[in-house]
Amino acid sequence: MAKADFYETLGVSKTADEKELKSAFRKLAMKYHPDKNPDDADSERKFKEINEAYETLKDPQKRAAYDRFGHAAFENGGMGGGGGGFGGGGFANGGFSDIFEDIFGEMMGGGRARRSSGGRERGADLRYNMEITLEEAFTGKTAQIRVPTSITCDVCSGSGAKPGTQPKTCATCQGSGRVRAAQGFFSVERTCPTCHGRGQTISDPCGKCHGQGRVTEERSLSVNIPSGIEDGTRIRLQGEGEAGMRGGPAGDLYIFLSVRPHEFFQRDGADLYCTVPISMTTAALGGTFDVTTLDGTKSRVTVPEGTQPGKQFRLKGKGMPVLRSAQTGDLYIQIQIETPQKLSKRQRELLQEFEQLSSKENNPESTGFFARMKKFFDG
């Protein structure tokens, strides 16, 4: 089912500003919150849709991506192409906790500031999805990625104010970022509506970042993928996330790795498994075959006479490197015996002759099995 338009979900226009988005979200969140609608699946689903829409549209970077690409901007890892993708979902700090402080502050008569006035605010963490091959996981690699992120504005140095000017202490909250109001017997504290909790106002905003203190830019980064890395591994690049606000530290970038399934090898920890089909005659008479391993070398496997289906051969040290270790796993070759198809008349005659010449010693397992079965049912 197609996802609803985020603007329609919040009931705002595509030109809605931060204040309009926040107001719409607060009203809808109070209406559909699970605590007010227990055991109501539709309200719970609507509540999740509202959260997702607001989380996207309140962030200038995500909103720009959504306006350009729609929901596709956040699918399969989000923006980006090739072997990886970018998405900030799930990591951005802050979220809508400050909104709920206001909502439940009004309902319960309390609330606590999430950040101090004009305080340093840490940048959001970012996520980048990267797919690599099993060969790359075996050898390791250095990957170049491009990540769209928010960086500190170089014109205003992150203040958000036009060069030569400074942000001013908010006159409404006196720099605290919070305001109090009496409602009956309760004293309600909420985020300052003038400075939106920052404790400062900017009368003359920077022309480049428009008062945000940050601008969006695509950065190129080198990521070291160590040998032996496993599927699902998370790599943290400290300080490579979004820039902080008002001098706060940058967030982190998390690389989530997935290893593409291989055509021939399956992995279990440091060990590799490979199924090799051989002919019925090779299994019966014995023989040899070569296997090319992940390091590019060839290993010869000797098949003894009378090899049965499922027989495993172990090639020691031919598996995956153990991460940050000198150890290496093993490669296990499992035999699959291929039954002949589309026999010629002569081949059929020879097999029939072979069948007539066969004895119990040639097929001990099947002979013994049917004998045991007959004895079981005959009593």
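The backbone N, Cα and C atoms fix where each Cβ goes, glycine too.
What Swiss-Prot says about this protein:
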type	residues	note
BINDING	CYS153, CYS156, CYS206, CYS209	Zn(2+) 1 binding site
BINDING	CYS170, CYS173, CYS192, CYS195	Zn(2+) 2 binding site
DOMAIN	5-70	domain 'J'
MUTAGEN	TYR7 to Ala	Loss of function
MUTAGEN	LEU10 to Ala	Loss of function
MUTAGEN	GLU20 to Ala	No effect
MUTAGEN	LYS22 to Ala	No effect
MUTAGEN	ARG26 to Ala	Loss of function
MUTAGEN	HIS33 to Gln	Loss of ability to grow at 40 degrees Celsius
MUTAGEN	ASP35 to Glu	Loss of ability to grow at 40 degrees Celsius
MUTAGEN	LYS48 to Thr	Slight decrease in function
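Swiss-Prot feature annotations superimposed on the structure.
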residue: LEU10; record: mutagenesis position; DSSP class: helix
residue: GLU20; record: mutagenesis position; DSSP class: helix
residue: ARG26; record: mutagenesis position; DSSP class: helix
residue: HIS33; record: mutagenesis position; DSSP class: coil
residue: LYS48; record: mutagenesis position; DSSP class: helix
residue: CYS170; record: Zn(2+) 2 binding site; DSSP class: coil
residue: CYS192; record: Zn(2+) 2 binding site; DSSP class: coil
residue: CYS209; record: Zn(2+) 1 binding site; DSSP class: coil
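Note on the domain 'J' (5-70): mean pLDDT across this stretch is 86. Ranking the mutagenesis positions LYS22, ARG26, HIS33, LYS48 by other CB atoms within 10 A of the CB puts LYS48 at the bottom. Taking CA atoms as the reference points, LEU10 (mutagenesis position) and CYS192 (Zn(2+) 2 binding site) are 22 Å apart.
Within 10 Å of its Cβ, the residue among the mutagenesis positions GLU20, ASP35 with the fewest other Cβ atoms is ASP35. Ranked by Cβ neighbours within 10 A across all protein chains shown, the recorded positions LEU10, CYS156, CYS173, CYS209 are led by CYS156. The domain 'J' (5-70): residue composition by secondary structure is 48 helix, 0 strand, 18 coil, according to DSSP.
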